[in-house]
Amino acid sequence: MEIGSAGPAGAQPLLMVPRRPGYGTMGKPIKLLANCFQVEIPKIDVYLYEVDIKPDKCPRRVNREVVDSMVQHFKVTIFGDRRPVYDGKRSLYTANPLPVATTGVDLDVTLPGEGGKDRPFKVSIKFVSRVSWHLLHEVLTGRTLPEPLELDKPISTNPVHAVDVVLRHLPSMKYTPVGRSFFSAPEGYDHPLGGGREVWFGFHQSVRPAMWKMMLNIDVSATAFYKAQPVIQFMCEVLDIHNIDEQPRPLTDSHRVKFTKEIKGLKVEVTHCGTMRRKYRVCNVTRRPASHQTFPLQLENGQTVERTVAQYFREKYTLQLKYPHLPCLQVGQEQKHTYLPLEVCNIVAGQRCIKKLTDNQTSTMIKATARSAPDRQEEISRLVRSANYETDPFVQEFQFKVRDEMAHVTGRVLPAPMLQYGGRNRTVATPSHGVWDMRGKQFHTGVEIKMWAIACFATQRQCREEILKGFTDQLRKISKDAGMPIQGQPCFCKYAQGADSVEPMFRHLKNTYSGLQLIIVILPGKTPVYAEVKRVGDTLLGMATQCVQVKNVIKTSPQTLSNLCLKINVKLGGINNILVPHQRPSVFQQPVIFLGADVTHPPAGDGKKPSIAAVVGSMDAHPSRYCATVRVQRPRQEIIQDLASMVRELLIQFYKSTRFKPTRIIFYRDGVSEGQFRQVLYYELLAIREACISLEKDYQPGITYIVVQKRHHTRLFCADRTERVGRSGNIPAGTTVDTDITHPYEFDFYLCSHAGIQGTSRPSHYHVLWDDNCFTADELQLLTYQLCHTYVRCTRSVSIPAPAYYAHLVAFRARYHLVDKEHDSAEGSHVSGQSNGRDPQALAKAVQIHQDTLRTMYFA
C-alpha cells in the first residue's frame with residue numbers, strides 16, 4: 001500500500017508501507033486451523049459497470065430488488081444467460097461484456113409497491129473498465145508489485161472488491177445484511193434480551209488477500225435486533241410494565257422520556273388499514289395522550305377543524321381506542337404532525353439495534369453467544385458446509401471454487417517474559433499460560449501510605465461500621481504483604497449520600513489534611529457518584545481516589561483486595577513489577593518511548609457527544625509508568641486531530657522523567673479499520689514528526705507505527721486436541737501467526753497474548769504501517785508480547801499491549817469527566833446527560849486533568 005502525495009504542491013513523498021522483513025522463528029511450533037477457506041479464482045478479466053438508480057438514496061435492499069428485476073425483465077435484449085453480481089450501490093460486475101453502447105443504456109424498471117401501487121425506477125448502466133484477476137494472481141504470488149494505491153482511487157476497480165461482491169451476492173438476497181455479516185430472524189428459538197430486543201444469529205463473511213491465494217473468512221456472528229411486536233408490548237418491555245390494563249393513568253414524564261429514547265428512529269407499521277401495512281419512521285412521542293392530542297383536520301368543504309387523535313380514529317375508522325390515555329407516536333417529518341395511537345402500530349421486523357445495550361443486555365448477549373473454541377470450530381465448519389458454495393449460481397458464473405476445510409497454519413508459541421518483583425527477596429515471577437500471582441511477592445517499588453481517608457456512599461444499613469473496620473483491617477494486612485504498607489487507621493471515615501456531597505467533602509479533606517495521599521470511596525452499586533468522584537478527584541482537586549463496590553467490602557476476598565492494591569500502588573507512583581531487563585529485545589538499548597493511542601466514539605445514534613482521543617506515553621525504561629494526554633474532537637472522527645501537541649507533551653514529560661530524549665518512538669494505534677489505514681497513517685505519522693521537529697529542528701527519532709485490531713473475525717484453533725488450554729479449549733497465550741493467512745507482502749501478524757477464559761480467544765491483529773527502526777519479525781512480535789505482560793491492573797497477560805490498553809482507559813475515563821452532574825442525577829424530563837450543547841472550550845476544560853494528577857497513572 002502506498003499513499004499518494006497530498007502536500008500543498010504535491011511535494012510530500014509517497015509513503016510506502018513496509019514490506020514484511022521475513023518471518024518469525026522464535027517459539028515452539030504449534031499446528032493450528034484458521035477459519036479461513038481458500039478461494040480459487042480464474043485468471044480472467046471481469047467487466048465493471050456503473051449503475052445509477054433514480055430515485056437515488058434508496059436502501060441497498062431496494063436497489064438489489066431493482067437490479068434483480070431489471071436482469072429478469074431485460075433478459076432477452078441485454079443480459080441473456082449472464083448472471084451479473086451487484087454490490088447494492090453503484091457497481092455491477094459481469095463475467096462477459098454486456099451488449100450496451102459505450103454511452104450506456106437507460107432502462108425503466110417497476111417494483112410492486114404497497115397497496116397495489118407500483119414503484120417506478122430509472123436505471124442507467126454504463127461500462128467503466130475491465131478488472132483483471134490475472135493481475136491479482138501476480139500480486140498474490142509476489143510476481144509483481146501492486147501499483148501504488150492512490151487515496152482517491154475508486155474501490156470498485158479493485159479486483160479484491162470484485163471477488164467480494166461475487167461471494168456476497170446470493171447471501172445479500174437471502175438474508176438481512178449488517179456490515180459484513182448476514183442475519184436471519186430466529187426460527188423455533190428465542191433469545192430475548194429484554195427492553196424489546198432479541199439476539200439474531202448469523203455469519204460473517206469477508207474476502208482477504210493472503211499468501212499466494214485469496215481466503216474467505218467465515219465466522220459465526222450475533223447481534224441485537226428489535227423484536228417484531230405490537231408497540232404497546234414494546235413499551236411495556238422498555239418500562240417494565242407487567243400488565244398494561246392495570247395502568248389506567250397516563251405515562252409519567254420520566255417514563256415517557258425513557259420510552260421516547262428507545263422508540264425514536266424505529267420503523268413501525270400500521271394495523272388499522274387491513275392489508276395496507278404502511279410503514280413510518282418514529283420521530284417523537286407526544287406529551288399528551290391520544291384523548292387530548294389534537295391536530296388540524298381539513299374537512300371536505302375546505303374548512304379546518306381541531307380534532308383529537310382518539311376522535312379522528314373513532315370517526316374515520318370506527319375504532320374506539322382501548323388506551324386513549326397513552327401518548328401517540330409522531331411519525332414522518334416533525335413539521336407534518338402525523339400522529340398514530342400506540343395500539344395501531346407494530347415494530348417492523350428486521351431492524352438492527354444500533355443503540356448501546358444495557359449492562360444486563362450485554363451480559364445476556366455474552367451468555368447466549370459465548371462458545372468454547374471446539375464448539376465454535378464445529379459451528380463454523382457446519383456453516384461452510386450448509387452455505388454449499390459449489391451450488392451458488394453466481395459463484396459458478398465466475399468459475400470460483402471455495403474449499404470447505406479450514407486453512408492449516410503453523411504458528412509459534414512465544415516464550416513468556418519473566419517479571420521482576422521487589423522486597424527483600426526480589427522474587428521473579430514466570431507466567432504460565434498467561435497468568436502468574438503475587439503470593440509471596442512484594443511490589444518492585446511499593447508506596448508507603450501514611451495518610452488516607454474513607455468516604456462511604458453506601459448507607460449505614462448496607463455497610464455497618466464493623467464491616468468497614470473488617471475491610472480496612474484486611475486491606476492493611478494484604479497491602480503490607482504486597483510491600484505497600486497502609487499505616488494506621490484512616491484519618492477520616494464518614495458516610496455520605498449522593499453525588500452532590502462529593503465536592504464539598506473532598507474540598508474539606510484537601511483543606512484539612514495536608515499530605516492526604518488517598519481517598520477510598522465505597523459505592524452502593526452503579527451510581528452517578530462514581531463519575532462525580534472521578535471528575536472532582538482527577539480534574540478539579542487533583543486527589544487520588546480508589547472506588548470499591550460495597551459488595552466487595554461486605555464480602556472481602558484476598559483476590560479482590562490484592563487487585564485493589566495493584567491499582568492503588570500505581571496511582572500513588574509505585575511500580576508493581578518490571579520486565580526482567582536482560583530478556584528484553586534490543587530496542588531497549590537506547591532511550592525508547594512507547595505510545596498508545598485510541599479514539600472512542602459516542603454510542604451510535606448520538607450525534608451530539610464528541611469523540612475522545614487519548615494518547616499515553618511511557619515515562620521510564622522498564623516500561624512501567626505512563627503519562628496520559630486526552631482531547632475531545634468532532635464526533636465520529638477517527639484521525640487524532642491534535643496528535644502533534646499530544647505527542648509533544650509526552651516527549652517533554654519523558655525528558656523530565658528520564659533526562660533522555662527518545663531515539664525511537666514505538667506507536668501502537670488502536671481502533672483503526674483497514675479502510676482508514678491510509679488516511680490515518682498519512683495524517684498521524686506527519687503529526688508525530690511535527691511534534692519532534694517542534695522541539696528541535698534536527699530531532700528525528702525513528703518511528704514505528706503499528707495498528708492494533710481486535711475487531712476482526714479471524715479465529716485460531718488447535719489442530720491437536722492435546723494442545724488445547726483451559727475449560728474453553730483455546731490456543732495457548734503467546735500463539736503467533738505470520739504466514740499463510742496474513743497479508744501477501746505487508747508486515748502483519750496475529751498474536752493471541754492472553755489466556756482465554758470464556759468463549760473463543762480472539763487473537764489481536766498487528767499491522768505495521770511504518771517502520772524507521774527496521775524491526776525483524778521476531779523482535780517486534782516478542783516486544784509486543786512482552787508489553788502485554790506490563791498492564792498494571794492484573795497479574796495476567798492482556799490481549800493488547802499495555803500502552804494501547806491504557807489509551808483506551810484514559811478515553812473511557814474522560815467520558816465520565818464529561819458527565820454533567822445536574823443531568824445525571826436521575827432520568828429527568830430533559831435530554832440525558834453528557835456534554836450536550838456545551839461549547840468546545842467547556843468540553844476541552846472538562847477533560848483537562850489537574851496538574852497534581854497529570855503525572856500519575858490516575859486511570860489505572
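Cβ coordinates are placed from backbone N, Cα and C, and glycine is handled just like the others.
Under 8 Å, Cβ to Cβ, and six or more positions away along its own chain, Asp598 (divalent metal cation binding site) finds Ala613, Ala614, Arg669, Asp670, Gly671, Ala804, Ala807, His808, Val810, Ala811. A strand conformation is recorded for Asp598 (divalent metal cation binding site) in the three-state DSSP classification. Taken from Swiss-Prot, the feature divalent metal cation binding site covers Asp598, Glu638, Asp670, His808.
What Swiss-Prot lists as domain 'PAZ' is 230-349.
As annotated by Swiss-Prot, domain 'Piwi' applies to 518-819, with the evidence given as sequence analysis.
Record note (Swiss-Prot), mutagenesis Glu638 to Ala: Loss of RNA slicer activity. The unchanged residue is displayed. Counting every protein chain shown, 17 other Cβ atoms lie within 10 Å of the Cβ of Glu638 (mutagenesis position).
Between the binding-site residues Asp670, His808, the minimum number of other C-beta atoms within 10 Å of a residue's C-beta occurs at His808.
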